[in-house]
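Peer 1: This is the structure I want to talk about, given as structure tokens.
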Amino acid sequence: MSVNYAAGLSPYADKGKCGLPEIFDPPEELERKVWELARLMWQSSSVVFHTGAGISTASGIPDFRGPHGVWTMEERGLAPKFDTTFENARPSKTHMALVQLERMGFLSFLVSQNVDGLHVRSGFPRDKLAELHGNMFVEECPKCKTQYVRDTVVGTMGLKATGRLCTVAKTRGLRACRGELRDTILDWEDSLPDRDLMLADEASRTADLSVTLGTSLQIRPSGNLPLATKRRGGRLVIVNLQPTKHDRQADLRIHGYVDEVMCRLMKHLGLEIPAWDGPCVLDKALPPLPRPVALKAEPPVHLNGAVHVSYKSKPNSPILHRPPKRVKTEAAPS
């Protein structure tokens with residue numbers, strides 16, 4: 001649970017602004033804004049999504065700065081509520097929608113600040129995913145950089161030794177690497193993983209559309225990555241119930257529950273959200289499936305100029321691809 005994760009971090013005074021009031025767009029305005037997002041995605045050649053804790057609240061994992069977030073409740077001297085464990089949490093509709101968007105070629109890369117492992121367990125391809133703050137289910141060998149995805153949380157935090165050794169053979173016929181495996185969870189002062197940060201930065205700089213979901217964008221440098229898209233002339237869409245650090249930079253701000261926004265988005269794109277059939281780890285993305293032939297018909301909603309978005313006419317541009325990451329997937333030894 002994020003409660004245990006937060007409790008495992010070192011003491012840190014500046015946790016950002018917590019408990020800000022939530023904003024809800026009226027239903028017609030929300031529908032129109034999601035339609036605008038669908039058009040932007042359809043006409044963009046490279047789309048990057050940036051996700052935060054807000055996409056996992058529907059999975060029973062509390063966020064940090066929301067009205068009932070871990071740190072918000074901590075400031076009030078109250079205990080946060082939680083409904084599940086990391087192992088029992090199920091991917092939300094948003095997690096599964098992102099899987100389908102990648103599968104259909106609408107999503108080029110995914111950058112996440114979440115440590116709950118739900119993107120990986122949902123089946124999102126790891127070669128198109130940067131987990132900037134780590135993953136509770138992943139441990140890594142510091143010698144050969146091989147990562148192991150476990151079926152339970154690894155049990156430590158702060159890049160500490162987990163007590164297991166790397167089993168990858170150095171070369172054929174020689175003994176195993178036997179490097180001391182460590183968790184991948186960052187503490188406050190730890191540097192972001194070089195590879196994930198490099199891929200996230202490259203994807204953000206080359207994208208013509210960045211979409212943030214369920215994040216207040218307060219943590220640096222993760223929260224500033226979407227601005228790299230803006231600096232290169234791309235568009236920025238922010239989906240969050242609370243105000244974010246970069247609202248003024250956004251071309252479109254959508255205030256609604258992320259699951260509702262993603263369900264509406266998938267409907268406009270003519271896509272179904274797949275069901276989750278249990279934990280599934282996909283190391284490398286599959287070739288994209290054919291897209292629907294066109295967007296669904298535009299809804300007859302007019303907002304008297306409340307939404308202003310410009311579009312680029314590049315519906316058939318190529319999709320950005322990323323190199324695979326060396327990953328070993330297995331259950332943790334008992």
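Positions of Cβ are set from backbone N, Cα and C atoms, glycine also.
At each noted position, the model has the original residue.
Below are the features listed in Swiss-Prot for this protein:
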- 27-272: domain 'Deacetylase sirtuin-type' (DOMAIN)
- Ala53, Thr57, Phe64, Arg65, Trp71, Gln113, His133, Gly214, Ser216, Asn240, Gln242, Val258: NAD(+) binding site (BINDING)
- Ser56 to Tyr or Ala: Abolished NAD-dependent protein deacetylase, defatty-acylase and mono-ADP-ribosyltransferase activities (MUTAGEN)
- Gly60 to Ala: Does not affect the NAD-dependent protein defatty-acylase activity. Abolished NAD-dependent protein deacetylase and mono-ADP-ribosyltransferase activities (MUTAGEN)
- Asp63 to His: Embryonic lethality in knockin mice; mice fail to form embryonic bodies and retain pluripotent gene expression, leading to impaired embryonic stem cell differentiation. Defects are caused by a failure to deacetylate histone H3 at 'Lys-9' (H3K9) (MUTAGEN)
- Arg65 to Ala: Does not affect the mono-ADP-ribosyltransferase activity. Abolished NAD-dependent protein deacetylase and defatty-acylase activities (MUTAGEN)
- His133 to Tyr: Abolished NAD-dependent protein deacetylase, deacylase and mono-ADP-ribosyltransferase activities (MUTAGEN)
- His133: active site, proton acceptor (ACT_SITE)
- Cys141, Cys144, Cys166, Cys177: Zn(2+) binding site (BINDING)
- Arg235 to Lys: Increased histone deacetylase activity, ability to promote double-strand break (DSB) repair, leading to increased life span; when associated with H-249 and 260-D--Q-264 (MUTAGEN)
- Gln249 to His: Increased histone deacetylase activity, ability to promote double-strand break (DSB) repair, leading to increased life span; when associated with K-235 and 260-D--Q-264 (MUTAGEN)
Peer 1: In whole Å, how far does the CA atom of His133 (mutagenesis position) lie from that of Cys166 (Zn(2+) binding site)?
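Peer 2: On Cα coordinates alone, these residues lie 22 Å apart.
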Peer 1: Compute the mean position of the Cβ atoms of Cys141, Cys144, Cys166, Cys177, which form the recorded Zn(2+) site, and then list in sequence order the other residues of that chain whose Cβ is within 8 Å of it.
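Peer 2: The answer, listed by sequence position, is Pro142, Lys143, Lys145, Thr146, Thr167, Val168, Ala176, Arg178, Gly179, Leu181.
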Peer 1: Counting only other Cβ atoms and using a 10 Å cut-off, which of the recorded positions Ser56, Ser216, Gln242, Gln249 scores lowest?
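Peer 2: Counting other Cβ atoms within 10 Å of each of the recorded positions Ser56, Ser216, Gln242, Gln249 gives the minimum at Gln249.
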Peer 1: Can you tell me whether DSSP puts Ala53 (NAD(+) binding site) in helix, strand or coil?
Peer 2: helix
Peer 1: Which of the recorded positions listed here (Gly60, Cys144, Cys166, Gln242, Gln249) have a Cα atom within 10 Å of the Cα of Arg235 (mutagenesis position)?
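Peer 2: Near Arg235 (mutagenesis position), where near means Cα within 10 Å, the recorded positions are Gln249.
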Peer 1: Hey, what's the Cβ neighbour count for Cys144 (Zn(2+) binding site) at 10 Å?
Peer 2: 15
